[in-house]
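Quick look at what Swiss-Prot lists:
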type    : residues                                               : note
BINDING : G661, P662, V663, G664, A665, G666, K667, S668         : ATP 1 binding site
BINDING : G1298, R1299, T1300, G1301, A1302, G1303, K1304, S1305 : ATP 2 binding site
DOMAIN  : 309-592                                                : domain 'ABC transmembrane type-1 1'
DOMAIN  : 1264-1498                                              : domain 'ABC transporter 2'
MUTAGEN : E1426 to Q                                             : Does not affect plasma membrane localization. Abolishes cellular ATP release
Amino acid sequence: MNGEHSMATPGESCAGLRVWNQTEQEPVAYHLLNLCFLRAAGSWVPPMYLWVLGPIYLLYIHRHGCCYLRMSRLFKIKMVLGFALILLYTFNAAVPLWRIHRGMPQAPELLIHPTVWLTTMSFATFLIHMERKKGVRASGLLFGYWLLCCLVPAIDTVQQASAGSFRQEPLHHLATYLCLSLVVAELVLSCLVDQPPFFSEDSKPLNPCPEAEASFPSKAMFWWASGLLWKGYRKLLGPKDLWSLERENSSEELVSQLEREWRRNFSELPGHKGHSGMGTPETEAFLQPERSQRGPLLRAIWRVFRSTFLLGTLSLVISDAFRFAVPKLLSLFLEFMGDLESSAWTGWLLAVLMFLSACLQTLFEQQYMYRVKVLQMRLRTAITGLVYRKVLVLSSGSRKSSAAGDVVNLVSVDVQRLVESILHLNGLWLLFLWIIVCFVYLWQLLGPSALTAVAVFLSLLPLNFFITKKRSFHQEEQMRQKASRARLTSSMLRTVRTIKSHGWECAFLERLLHIRGQELGALKTSAFLFSVSLVSFQVSTFLVALVVFAVHTLVAEDNAMDAEKAFVTLTVLSILNKAQAFLPFSVHCLVQARVSFDRLAAFLCLEEVDPNGMVLSPSRCSSKDRISIHNGTFAWSQESPPCLHGINLTVPQGCLLAVVGPVGAGKSSLLSALLGELLKVEGSVSIEGSVAYVPQEAWVQNTSVVENVCFRQELDLPWLQEVLEACALGSDVASFPAGVHTPVGEQGMNLSGGQKQRLSLARAVYRRAAVYLMDDPLAALDAHVSQEVFKQVIGPSGLLQGTTRILVTHTLHVLPQADQILVLANGTIAEMGSYQDLLHRNGALVGLLDGARQPAGEGEGEAHAAATSDDLGGFSGGGTPTRRPERPRPSDAAPVKGSTSEAQMEPSLDDVEVTGLTAGEDSVQYGRVKSATYLSYLRAVGTPLCTYTLFLFLCQQVASFCQGYWLSLWADDPVVDGKQMHSALRGSIFGLLGCLQAIGLFASMAAVFLGGARASCLLFRSLLWDVARSPIGFFERTPVGNLLNRFSKETDIVDVDIPDKMRTLLTYAFGLLEVGLAVSMATPLAIVAILPLMLLYAGFQSLYVATCCQLRRLESASYSSVCSHLAETFQGSQVVRAFQAQGPFTAQHDALMDENQRISFPRLVADRWLAANLELLGNGLVFVAATCAVLSKAHLSAGLAGFSVSAALQVTQTLQWVVRSWTDLENSMVAVERVQDYVHTPKEAPWRLPSSAAQPLWPCGGQIEFRDFGLRHRPELPMAVQGVSLKIHAGEKVGIVGRTGAGKSSLTWGLLRLQEATEGGIWIDGVPITDMGLHTLRSRITIIPQDPVLFPGSLRMNLDLLQENTDEGIWAALETVQLKAFVTSLPGQLQYECSGQGDDLSVGQKQLLCLARALLRKTQILILDEATASVDPGTEIQMQAALERWFAQCTVLLIAHRLRSVMNCARVLVMDEGQVAESGSPAQLLAQKGLFYRLAQESGLA
């Protein structure tokens, strides 16, 4: 045929736009498409693209553009080419005009098209210019435009060249070829990147992100990240290998934007009080707010991040448009395969279109995912920063309602859950759109039979929602049990010394395993429901297809089930199934996110510190006054009653004011009121000048000594040295391995209690403040150290002389040195004046002193006189004492966040020398997970269950393959009179295979989850047992945070993540085998292409897994630092505010978050790199399957072709998820490595021994004998105690004293076998303690430590952990310690729930409760290890009186700093350098005038 039948001549218009050129059966190259259609598409599509998107793009770069670019060579070439194109199209427009002028008739389009292109090219050239001015270095818009300009016109040009029309219109064709060449050149240039901006706003980072230097194709496919992935494959990645963070991703930028919007929205709330949020005083209100405060936060998030979210949503919508183009193209392709007379080029074209549609879907979907993941990263940073800034302004009442662990949980769980929900926001509306489009497709394919799909779908939807709701209930129950387990575990680890000292491990393990059992029960139920849900999702495609096919076969007139109807229906139903699956899941995730969002909003609305609570202004004070309180009434929160009433106080410049009073009088509250920490009900507070604060419980940071002291101030070495010497830290620091640069560990793990307190004091002194507020800083110090510190720092001649000082103290002998004394009682000022004035008044102060003078029992006269002298005599007895350096704790590693109280992680290792101190760091695994880890997990699952699971997966996948193959046979059945003969049989077998697949799928899913629960149970028990059986030295060396990670985060991964990743991997791996088998069986030729594709997949997988595993581990470690810093700041927020250090602390938090983002960003880019490239290769497999089907059309049925191509369409996601699942599983398997870290650590001696059971009443008398006893705390350290040989008689009361580092506490550790003897031994009632199990030994000895310890739970549980006493006995013990009235006043009385570790009680009250607990144990041996050091003299007298009555017949070992405490002991042991230097009664030792006498002199007792 002639070409004129298919081509329009240049002068004629196109009458129709039929796509297919049907004039010839086998057309030549230039007959492929109708020329008129190509002309219309080529003429209008590129201009429409640019004119629609161009103005929007101009507006965007106008708002978001940066500095202009240099006029580079690349820009000049682009502009020259642009002007050349303008000239050519001007010429093309001028030619028709010239011809019209000459009278030649011309078609309208010959003038319209060049004119449109002329204006469009002018606009494109203008965009090139504007991009340079706005700093755009690689344009995606123009890349797409030049690409469109090349594709369709190129086909048109090829057709014209093939038609041989060059000779007819040579000039026109030359212009066309030249234009095409210039457009191709522009396309090539648009793939290049221009030079950086001429003037950059920021200095160039050391390792900039290569995205800025990437071309548009590289950005689209994330090839710019390949360098980092290749580097991670070749070596271990370090911080220097990661890209620098862009400013738009920095914490400072993100948090400031969100905080500004949030505060603006919050201020618009009705009832807003200005400085403070809505009060939520109870922890329950924090966890489950009664009324939502989400509005301001939600609006703030939307205003800050809406542009990123909306751009991502646009990409998703475009991606879904191409998603739904694939079924239509598949329908056309199967129609082509079923028509034996159709032309081959139709199949080729459809294969190319399916490939392009799939590629465009991949491109836009990955761009959506990239934008959403970046949005998630930014939102996590912004909200975490907002929470951190809120922590810095929380009021004291708000802090009491939440613990550090709650805040960390808020950031690590709730924030994460919130940001993950962003991915599901579009699911609320877009999935419904999917469903509508799917039903439209089904109606077109099957007609009214598609209505049955609607019915089945609607019947399954409530089932899925019901399952999701039930599963959500059990998940919430699991979360509650997990939270309970986490709190109990945290308490156990932070109080492990107390637990081990009392032999309570079994009780706590039993309690913990009970909670764990309930948690696993909820987990199993949730997993069972999840299995049902997964099966319903997977089988819903089959159910809908079965019903639709059955109805269509029975009802429809044209009821033949051909390949197009069968496999296009299945393809559409697979999309519908995704919608059905993700819709309930999206709703569930959003519901969970709403709960988390409410918690976050409630926390952000908690009451803040009143900025007007304390005025730093001299206007309210006279010129000589520094502090003034006028008619002050203060409360801890809006709901609590006032704790201070009618306070009127004026403190002049340079005054030392001592504040005293009984326990609970309000002494610490007064300091908090001065700091503005309490809610000011009425009155005014004014302070002139800067303030420094020393808390009662020392708070130190996990940094070096010098950084703790300087506390974000400039280093002044002479002043630093002077401060350290005055605070009695000079000799200590000199003994440290790195001097002032020695890390102190988290919460000062590497320091003794006294060192931490003096470090806290040094921090305040270094400040050079005008006003000093000190909350009993001398309580934790030895007598001689206390004297030295008071004289050199606080006293009249100390470093702080001339400053205004308020000293809360229980050390009454310093009162004569104070300028003024304030006595508080019941929250009011009882009296105030000088020491002599108050003595003459004979008022409240005299009552306190008289109480301190009262002896606890009958003692020696000299001891009583000495006690009186100690209380009232001041420092009359001695000059400046000679001090030895107090030796730090023996830990090699620092722990992480924890309470500063608790002897637990703080052995008073006053006797241990430290050879090296380093901050503890958690172990980080490198490289691939070892096969032994997988084997250990599989052994925990069980070999039979593993084998059974694989068999079930194989069976259900075989059923799935047979189901698809059987459908292809059904589709190929011959049609006779519009009907197929065996439809009933085909349908029945199809349904049977589907049922078998459903059963196998449910069984396999359930087997995976049950196996995971079994493995999790065994691994947790193993971890718990390994940790509980570890000696105390293990806890001193291992940070608490590391252990908590094992019991919380790592255990959660083993519980949930590993079974889920294992299920996903097995599902997709077996599905991949099915796809490969289907494609290979239908078109064996495809194997030739599949093998290279699989090699490329393996290469991508290797690069990704090697890098991603490292990035995830680094990210986890960096995020732990963020959480640790957050917890540390929460615990010390009062100090931070007092020192006005919020700015530096915020900057440190931002730096830690930025470092975390430097790792998070490459990881999310690596995920997109993998997905984009694997989907691109998967799309190639679709193309291979389609082209092979076209090549094999002569002998390939339409049914098999549909089976092959429809399976190949699923392989894109399948192959990606195989790699992703394997990577996720390997990352999750790191948790198994970590929970097994402590399997091979040394363990304690057995808790129970058979020999112990034979002596149930041991010990009867309580005689203790040391025989040449010695111990060291670690093999590399010197002996802490050596050569101790002595006998303590039954019922004897022995005091143990000595300087710091003398070995006092080490004796008690040896007695309790917290440290095993290195030499010699200890006998109790003639029985070696090594013959007794540890629990038998420790349960027969009672110890009251210096720092009182309470546990989460009821007051009764704390008093009687083993439930061995009646309520009457407990009340009797409480009455003995004079706490019965206090406990009676509590809500619930004995069932009163203690907050945290008794944070809602004073130190004195907690110590008395610990004493009551000791009374209830009824043991023959009692150890008091500095038990009265932190309490006031009145409380100490109460304790001594109770001990005298209850333990009169028991052997008592009393370790004391205050020599007054041991003056009425029958015998005193004086320890020195690990040996017993002196032994005898107090009177005898004083008469000897030896070491005890010198200690008494330093304490003012001699």
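Placed from the backbone N, Cα and C atoms, the Cβ positions cover glycine too.
The noted changes are left out; the structure has the residues it started with.
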Checklist outcome for this item: For the binding-site residues P662, G664, G666, G1298, G1301, the largest set of other C-beta atoms within 10 Å encircles the C-beta of G1298
Checklist entry - Does DSSP give V663 (ATP 1 binding site) helix, strand or coil? => result coil
Checklist entry - Out of G661, G1303, which of the binding-site residues has the smallest number of neighbouring Cβ atoms within 10 Å? => result G661
Checklist entry - Out of A1302, K1304, E1426, the recorded positions in the record, which is closest to A665 (ATP 1 binding site) when you go by Cα distance? => result E1426
Checklist outcome for this item: Other C-beta atoms within 10 angstroms of the C-beta of R1299 (ATP 2 binding site) total 26
Checklist entry - Between the recorded positions A1302, K1304, E1426, which lies closest to G664 (ATP 1 binding site), Cα to Cα? => result E1426
Checklist outcome for this item: Counting other CB atoms within 10 Å of each candidate's CB, the least crowded of the binding-site residues V663, A665, A1302 is V663
Checklist outcome for this item: Neighbouring CB atoms within 10 angstroms of the CB of T1300 (ATP 2 binding site), all protein chains considered, total 22
Checklist entry - According to DSSP, does G1298 (ATP 2 binding site) fall in a helix, a strand, or coil? => result strand
Checklist outcome for this item: In the three-state DSSP scheme, E1426 (mutagenesis position) belongs to coil
Checklist entry - Tell me, what is the mean pLDDT of the domain 'ABC transporter 2' (1264-1498)? => result 83
Checklist outcome for this item: Out of the binding-site residues S668, S1305, the residue with the smallest number of other Cβ atoms within 10 Å is S668
Next on the checklist: Just to be sure I understand the packing, how many Cβ atoms besides its own are within 10 Å of the Cβ of K1304 (ATP 2 binding site)?
Outcome noted: 26
Next on the checklist: I need the nearest neighbour of S1305 (ATP 2 binding site) among the recorded positions G661, K667, E1426, using C-alpha distances.
Outcome noted: E1426
Checklist outcome for this item: Students should find that the Cα atoms of G1301 (ATP 2 binding site) and P662 (ATP 1 binding site) sit apart, in Å rounded to an integer, by 32
Item to check | Under 8 Å by Cβ from K667 (ATP 1 binding site), counting only residues of that chain that are 6 or more apart | outcome: V659, V660, G661, D775, D776, V808, L824
Item to check | Between E1426 (mutagenesis position) and G1303 (ATP 2 binding site): CA-CA distance (Å) | outcome: 13
Item to check | Cα proximity to G666 (ATP 1 binding site), best match among recorded positions G1298, R1299, A1302, K1304, E1426 | outcome: E1426
Checklist entry - If you draw a 10 Å sphere around the Cβ of E1426 (mutagenesis position), how many other Cβ atoms fall inside it, taking every protein chain shown into account? => result 24
Checklist outcome for this item: Rounded Cα distance in angstrom between E1426 (mutagenesis position) and K1304 (ATP 2 binding site) is 10
